[in-house]
Amino acid sequence: MGKIALQLKATLENITNLRPVGEDFRWYLKMKCGNCGEISDKWQYIRLMDSVALKGGRGSASMVQKCKLCARENSIEILSSTIKPYNAEDNENFKTIVEFECRGLEPVDFQPQAGFAAEGVESGTAFSDINLQEKDWTDYDEKAQESVGIYEVTHQFVKC
């Protein structure tokens, strides 16, 4: 199956360097079995800090899962070196923020939640624990004396 990139697109207001924080950041995904096409009905999360051994000593992955329909064992790995911030210059354009090594599991949907951080463009003010579940986030930058926000968060998956 190979590598699949998650691309983010958003409208940033006086904000830059939007990024997931820490190895415990939860990437909430819905997965599709590459063998039979079964799509999970529940959100599942994968984290950098999780490592599960693959059968037969073939390494490890962020998640290993047996398909409920065809019983095939599939896996997905977060490629830590590919995690990139979404910056002010990326505003309203799709940008790859992470890549996944997919072995039988294909992500088909993404639900951003809590755990993002960003900074004020002019002031550098740090904003932590940004929750994007509602696809919008607003706050006020005291240093710059201006409102800040992240709006219209959308995503797409592309094969690398």
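Using N, Cα and C of the backbone, Cβ positions are placed for all residues, glycine too.
If you look for the noted substitutions, you won't find them, since the model keeps the original residues.
Long-range Cβ neighbours of C36 (mutagenesis position) (same chain, at least 6 residues apart, Cβ-Cβ under 8 Å): C67, L69, C70, R72. The Zn(2+) binding site annotation in Swiss-Prot covers C33, C36, C67, C70.
Among the sequence features in Swiss-Prot, the mutagenesis site C33 to A is noted as follows: Disrupts protein folding and solubility; when associated with A-36; A-67 and A-70. C33 (mutagenesis position) falls within a strand when secondary structure is assigned with DSSP. Within 10 Å of the C-beta of C33 (mutagenesis position) we count 21 further C-beta atoms, all protein chains included.
According to Swiss-Prot, the experimentally introduced change C36 to A is described as follows: Disrupts protein folding and solubility; when associated with A-33; A-67 and A-70.
Recorded in Swiss-Prot as a mutagenesis result, C67 to A carries the remark: Disrupts protein folding and solubility; when associated with A-33; A-36 and A-70.
For the mutagenesis of C70 to A, Swiss-Prot gives this note: Disrupts protein folding and solubility; when associated with A-33; A-36 and A-67. The structure shown keeps the original residue. Summarising the environment of C70 (mutagenesis position), the number of other Cβ atoms within 10 Å of its Cβ, over all protein chains shown, is 13.
When Cβ atoms from all protein chains are considered, those within 10 Å of C67 (mutagenesis position) total 20, not counting its own. Cβ atoms within 8 Å of the centroid of the Cβ atoms of C33, C36, C67, C70 (the Zn(2+) site) belong to the same-chain residues G34, N35, G37, E38, K68, L69, A71, R72, N74, site residues excluded.
In the three-state DSSP scheme, C70 (mutagenesis position) falls into the coil class.
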